[in-house]
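Below is one structure; the comments refer to it alone.
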Amino acid sequence: MYVCLCNGISDKKIRQAVRQFSPHSFQQLKKFIPVGNQCGKCVRAAREVMEDELMQLPEFKESA
């Protein structure tokens with residue numbers, strides 16, 4: 001599913017970036033992929049996908 005239509009970023013692309021870079025904030029994620037830097041309508045959905053994927057990572061599961 002496309003999350004950011006302006007830049008053609010899908011939830012899959014966000015999840016891949018989270019697994020690869022383990023960003024600790026949405027601002028960090030934006031350094032790796034161009035999400036939320038145009039109209040901003042995707043920010044909430046992109047953040048939710050990022051947080052969901054972070055919770056799946058082993059290092060975050062242990063600290064939760």
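A Cβ is built for glycine as well, from the same backbone N, Cα and C atoms used for every other residue.
Since we're looking at a predicted model, the values are computed, not measured.
The [2Fe-2S] cluster binding site annotation in Swiss-Prot covers Cys4, Cys6, Cys39, Cys42. DSSP assigns Cys6 ([2Fe-2S] cluster binding site) to coil, not to a helix or a strand. Spatially close to Cys6 ([2Fe-2S] cluster binding site) yet at least six residues away along the chain are Gln38, Cys39, Cys42, judged by Cβ distances under 8 angstroms.
Counting every protein chain shown, 20 other Cβ atoms lie within 10 Å of the Cβ of Ile9 (variant position). According to Swiss-Prot, the naturally occurring change Ile9 to Val is described as follows: In strain: ECOR 30.
Lys30 (variant position) carries a helical DSSP state (H, G or I). Among the natural variants in Swiss-Prot is Lys30 to Arg, noted as: In strain: ECOR 30.
Taken residue by residue with DSSP, Val43 (variant position) is part of a helix. Among the natural variants in Swiss-Prot, Val43 to Ile has the note: In strain: ECOR 30. The residue drawn here is the original one.
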Whole-number Å value for how far Lys30 (variant position) lies from Val43 (variant position) (Cα to Cα):
10
Take the C-alpha atoms of Ile9 (variant position) and Lys30 (variant position) and report the distance between them in angstrom, rounded.
11
Return the single residue from the binding-site residues list (Cys39, Cys42) that has the minimum number of other CB atoms within 10 Å.
Cys39
